[in-house]
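> According to Swiss-Prot, the protein carries these features:
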type	residues	note
MUTAGEN	T53 to A	In MelP5; increase in size of pores (10-12 monomers) that form at lower concentrations of the toxin; when associated with 65--A--L-69
MUTAGEN	P57 to A	Loss of flexibility in the center of the helix, is twice as effective as melittin as a hemolytic agent but has very poor voltage-gated pore activity in planar bilayers and voltage-dependent ion conductionce is supported only at very high ionic strengths
VARIANT	T53 to S	In melittin-S
VARIANT	K64 to S	In melittin-2; possibly an artifact
Amino acid sequence: MKFLVNVALVFMVVYISYIYAAPEPEPAPEPEAEADAEADPEAGIGAVLKVLTTGLPALISWIKRKRQQG
């Protein structure tokens with residue numbers, strides 16, 4: 001019985017120390033990336049529009065070809 005109590009205590013100590021271990025700090029964001037994002041908040045919209053204008057016609061033509069084939 002004493003052995004089981006000792007095993008349980010060791011397990012508890014290891015488990016609690018694992019839970020409360022300090023996590024690694026997250027890396028700080030690069031100041032240049034933050035400045036770029038703040039300077040042009042609509043840059044992402046331009047990328048989305050570019051994908052839509054180039055990819056959408058290709059998708060439509062692919063669908064038309066598939067419908068004609070079968």
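From the backbone N, Cα and C atoms, a Cβ is placed for every residue, glycine too.
Show me how these features fit into the structure around them.
Look at T53 (mutagenesis position): DSSP puts it in a helix.
Residue density at P57 (mutagenesis position): 10 other Cβ atoms are found within 10 A of its Cβ, drawing on all protein chains shown.
Remark: T53 (mutagenesis position) has no non-local neighbours by Cβ distance under 8 Å and separation of at least 6 in sequence.
Sequence-distant neighbours of K64 (variant position) (same chain, 6+ residues apart, CB-CB distance under 8 A): none.
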